[in-house]
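A.B. asks: What Swiss-Prot lists as ATP binding site is H243, N347, A348, A349, R350, Y351, D373, R392, G393, T402, G403, L404, G405, L406. Among the features that Swiss-Prot reports, domain 'HAMP' is placed at 180-232, with the record citing sequence analysis. Annotation source Swiss-Prot lists domain 'Histidine kinase' at 240-440. In Swiss-Prot, the entry for mutagenesis L18 to F states: No OmpC, constitutive OmpF, with or without sucrose. No change in phosphorylation or dephosphorylation of OmpR. The structure shown retains the original residue. The note that Swiss-Prot attaches to the published mutagenesis A193 to V is: No effect. One mutagenesis experiment named in Swiss-Prot is R234 to A, and its note says Autophosphorylation by cytoplasmic dimerization domain (CDD) is resistant to waldiomycin. Record note (Swiss-Prot), mutagenesis H243 to R: Does not autophosphorylate, does not dephosphorylate OmpR in vitro, no OmpC or OmpF at 0% sucrose, low levels of OmpC and very low levels of OmpF at 15% sucrose. The unchanged residue is displayed.
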Amino acid sequence: MRRLRFSPRSSFARTLLLIVTLLFASLVTTYLVVLNFAILPSLQQFNKVLAYEVRMLMTDKLQLEDGTQLVVPPAFRREIYRELGISLYSNEAAEEAGLRWAQHYEFLSHQMAQQLGGPTEVRVEVNKSSPVVWLKTWLSPNIWVRVPLTEIHQGDFSPLFRYTLAIMLLAIGGAWLFIRIQNRPLVDLEHAALQVGKGIIPPPLREYGASEVRSVTRAFNHMAAGVKQLADDRTLLMAGVSHDLRTPLTRIRLATEMMSEQDGYLAESINKDIEECNAIIEQFIDYLRTGQEMPMEMADLNAVLGEVIAAESGYEREIETALYPGSIEVKMHPLSIKRAVANMVVNAARYGNGWIKVSSGTEPNRAWFQVEDDGPGIAPEQRKHLFQPFVRGDSARTISGTGLGLAIVQRIVDNHNGMLELGTSERGGLSIRAWLPVPVTRAQGTTKEG
């Protein structure tokens, strides 16, 4: 089933929309009930009384219920005119007295015609003081009867409208506040889940709200505690394995130093293997370390890139640069970003053919740095798996490595609320670009400079 294009996504918006819809439906239903069972019967009764008044004023005789004909004296009719404020006008005089501004109502004319027994036209004039009813009956087709409704004032409807609007706004405001309170535990749960996704275990959440939400929060706290225990056990295990492995490696290195000069080539080969083992162990430790919470600070991204370029460049490796002119202030953990850039450069050196390019730049609200190589590249269908631990591309299977370098980069960038993007370099190799968020003030300034 397709979701409506403009349907709200969040539970807060959906619940608020549901309450507002139900409130509106309740108001419409109340209006229809009052209209059909109170207003329309009262209006019919009003028309009936008004019809009797008009008939009494327009005829000399009235027929009573028992059939007796009653003669209405002219003086009595004039007294009724005066008491009720009724006036008689010719067609031209009625136009000048306000008939031109009166609105014709077909249903009132139809009901009045039924009461008077002949064609009747009813118009209603709404002025600043009170409404006025104009009638022209078949009894006197050239005379308009003006009946002011002095007991009904236009201002009487304003409080009713204000009270109805106030009740509706109070109901919507109360619903909004209630839903906000109900959704607050879910917002806390969302933030905590995002932290767990980054490898940061938050403190146990406070269990409050509805019983279902409390149950979910309790289950989440149990899950987070289990994840933390698992992460701690893993870190302890890797630390123990690292210590236990480096001890025999150190003894092997000491043994190679006591080998004779004739076995120098063998000692050099053994030392290379020892260095590779140490590098693998260090990568495991780095991978575990990146899951921990890191203190952030404002730092210049270009300065961090420059330190890595200076450290990784040498007589065996030339790194081409295309850095953004000026500084790029980013909220980051400089040591972690330095580790990520170094891993990207080492990856480019290991799988490329000697050419490496490091560049940086800015866009509105974010900055980026990029490392390119001229190696065989990675097929597009394999790129989405490249950041998973221990996963390596087909072209890298013949080269030694753990498959953790880019996984470490991914973790570091995720901890900075950034994202990674793989592409093809200008020389056909692999291009890795990391995006980092930039404070709004800095992003606006960067846009002007660029």
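Glycine too: its Cβ is placed from the backbone N, Cα and C atoms.
Those substitutions? Not in this structure, it's all original residues.
What you see is a predicted model, and the numbers here were worked out from it, not measured in a lab.
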A.B. asks: For each of the recorded positions (H243, R350), count the other CB atoms lying within 10 A of its CB, then report the residue with the highest count.
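C.D. replies: Of the recorded positions H243, R350, the most buried by Cβ count within 10 Å is R350.
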A.B. asks: If you draw a 10 Å sphere on the Cβ of A193 (mutagenesis position), how many other Cβ atoms land inside?
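C.D. replies: Other Cβ atoms found within 10 Å: 13.
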A.B. asks: For the recorded positions listed here (L18, A348), tell me which residue's CB has the most neighbouring CB atoms inside 10 Å.
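C.D. replies: The residue with the most neighbouring Cβ atoms within 10 Å is A348.
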A.B. asks: Given R234 (mutagenesis position) and G405 (ATP binding site), what distance in Å do their CA atoms have, once rounded to a whole number?
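C.D. replies: A Cα-Cα distance of 19 Å.
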A.B. asks: I'd like the per-state residue tally for the domain 'HAMP' (180-232) from DSSP, helix first, then strand, then coil.
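C.D. replies: Result for the domain 'HAMP' (180-232), in helix, strand, coil order: 40 helix, 0 strand, 13 coil.
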A.B. asks: Helix, strand or coil: which one is L18 (mutagenesis position) in, per DSSP?
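C.D. replies: Note: L18 (mutagenesis position) is helical by DSSP.
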A.B. asks: Judged by the number of other CB atoms within 10 angstroms, which among R234, D373, G405 is the least packed of the recorded positions?
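C.D. replies: Lowest Cβ count within 10 Å among the recorded positions (R234, D373, G405) is R234.
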A.B. asks: Taking the Cα atoms as reference points, how far is G405 (ATP binding site) from A193 (mutagenesis position) in Å?
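C.D. replies: One finds 26 Å between the Cα atoms of these residues.
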A.B. asks: Cα distance, H243 (mutagenesis position) to D373 (ATP binding site), nearest Å?
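C.D. replies: Between the alpha carbons of D373 (ATP binding site) and H243 (mutagenesis position) there are 35 Å.
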A.B. asks: Given the mutagenesis positions L18, A193, H243, state which is nearest to R350 (ATP binding site) when distance is taken between Cα atoms.
C.D. replies: H243
A.B. asks: Using C-alpha atoms, which one of the recorded positions L18, A193, A348 comes nearest to H243 (mutagenesis position)?
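C.D. replies: So, spelling it out, the nearest of the recorded positions is A348.
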A.B. asks: So what's the average pLDDT for the domain 'HAMP' (180-232)?
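C.D. replies: It averages 85.
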A.B. asks: Taking the Cα atoms as reference points, how far is A193 (mutagenesis position) from L18 (mutagenesis position) in Å?
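C.D. replies: Cα to Cα, A193 (mutagenesis position) and L18 (mutagenesis position) are separated by 28 Å.
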